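Student: Ser44 to Ala appears in Swiss-Prot as a published mutagenesis result, with the remark: Nonviable. Loss of catalytic activity. No effect on protein stability and interaction with SPC3. As a published mutagenesis entry, Ser44 to Cys appears in Swiss-Prot alongside the note: Nonviable. The active site, charge relay system annotation in Swiss-Prot covers Ser44, His83, Asp109 and is backed by a curator's inference. Record note (Swiss-Prot), mutagenesis His83 to Phe: Nonviable. Loss of catalytic activity. No effect on protein stability. The unchanged residue is displayed. One mutagenesis experiment named in Swiss-Prot is His83 to Ala, and its note says Nonviable. Loss of protein stability. Record note (Swiss-Prot), mutagenesis His83 to Lys: Nonviable. Loss of catalytic activity. Loss of protein stability. The unchanged residue is displayed. Experimental mutagenesis at this site is recorded by Swiss-Prot as Asp103 to Asn, annotated: Nonviable. Loss of catalytic activity. No effect on protein stability and interaction with SPC3.
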Amino acid sequence: MNLRFELQKLLNVCFLFASAYMFWQGLAIATNSASPIVVVLSGSMEPAFQRGDILFLWNRNTFNQVGDVVVYEVEGKQIPIVHRVLRQHNNHADKQFLLTKGDNNAGNDISLYANKKIYLNKSKEIVGTVKGYFPQLGYITIWISENKYAKFALLGMLGLSALLGGE
């Protein structure tokens, strides 16, 4: 076993993870969104978006219009919600407030908002506006998050390939 060769493999794995992290951060800066890519986790936006679709977000537009699909985060909940803008209000200070609703839901989202709010503050709660999507590719992440053994198996396979892989 050559120590120099093993250290080089470890360095390559570290470089791979650092490159992925830098790519994600660059994408976040370019889109002005902390989560520039999200996966649809429920059927609340059917038929427009199905469970497992990957959505690409953009957060550099000044105002959202009625009909735009936005992703927002509610205080106290970690899962972003993908819904359509039902109403929008602007005040004199260039702030925008949005009321949203899932296409497949009967009513609006007021019951989902934190602290009994009736509108979302775009600058504080909107993660981004959907600008594109890739159908069903997100099922991989859903499967990994819902299957506790899949996480360990995936990490194990990555570790084994890094250790056993040669040039």
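Any Cβ shown, glycine's included, is placed from N, Cα and C.
Unsubstituted: the structure retains its original residues.
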Student: If you draw a 10 Å sphere on the Cβ of Ser44 (mutagenesis position), how many other Cβ atoms land inside?
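Tutor: 18, counting other Cβ atoms within 10 Å of Ser44 (mutagenesis position).
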Student: At the level of the C-alpha atoms, what whole-angstrom distance separates Ser44 (mutagenesis position) and Asp103 (mutagenesis position)?
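Tutor: Cα-Cα distance, Ser44 (mutagenesis position) to Asp103 (mutagenesis position): 6 Å.
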Student: Which whole-number value in Å describes the distance between the Cα atoms of Asp109 (active site, charge relay system) and Asp103 (mutagenesis position)?
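Tutor: Cα-Cα, rounded: 11 Å.
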Student: What is the one among the recorded positions Asp103, Asp109 whose Cβ has the most other Cβ atoms less than or equal to 10 Å away?
Tutor: Asp109
Student: Can you tell me how many other Cβ atoms are located within 10 Å of the Cβ belonging to His83 (mutagenesis position)?
Tutor: 23
